[in-house]
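Per Swiss-Prot, natural variant Asn112 to Arg is noted as: After 37 telithromycin passages; confers resistance to various antibiotics in combination with R114T, a 23S rRNA mutation and protein L4 H70L; requires 2 nucleotide substitutions. Under natural variants, Swiss-Prot gives Arg114 to Thr with this note: After 20 and 32 telithromycin passages; confers resistance to various antibiotics in combination with a 23S rRNA mutation with and without protein L4 H70L.
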Amino acid sequence: MIAFAKQFRVRISPQKARLVCQLIVGKKTADAQNILSNTPKKAATLIAKLLNSAIANATNNHGMNGDALYVFECVANQGPSMKRTIPRAKGSSNMITKRSSNLVVKLSDNPNERQELIKQQKALVKKRVEGQQKAKMARQKAVTSVVKAPSKTQGGVQK
């Protein structure tokens, strides 16, 4: 079972938030909290609050054991950005984009659930690649059969 918490329009760049997200994926929640409390980044405090919210959601709403939870996924996607101008020389101006993030933390009580999902995705990709290879071979076969078709003319002279 997966429990999650979301937070939108967080005033931090998604590139900076992803660095912190990568630290906690696959860890136990207690370990993740320790990592986040010792990480000297602004994103660490924001993700720590979101992690605590996800833990509360898992225990209160889904009846999961808080000690047996793992961080299944931590995602920092791009949110809307605020555009500001800064004056430059000769009456011109440049744009400043103040980026925001949409954060999602997902928790699971099964530590092998992530590996199972990865195996399923790899199987789907393999199946898709095999289908593409079959289609490519069929196209090549069709092209070669058109090329090998006997012609009615030989050297410009009809028979």
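The backbone N, Cα and C atoms fix where each Cβ goes, glycine too.
Annotation for Arg114 (variant position): spatial neighbours Gly26, Tyr70, Phe72, Glu73, Ser108, criterion Cβ-Cβ under 8 Å with sequence separation of six or more. With a 10 A radius on its CB, Asn112 (variant position) counts 10 other CB atoms from all the protein chains.
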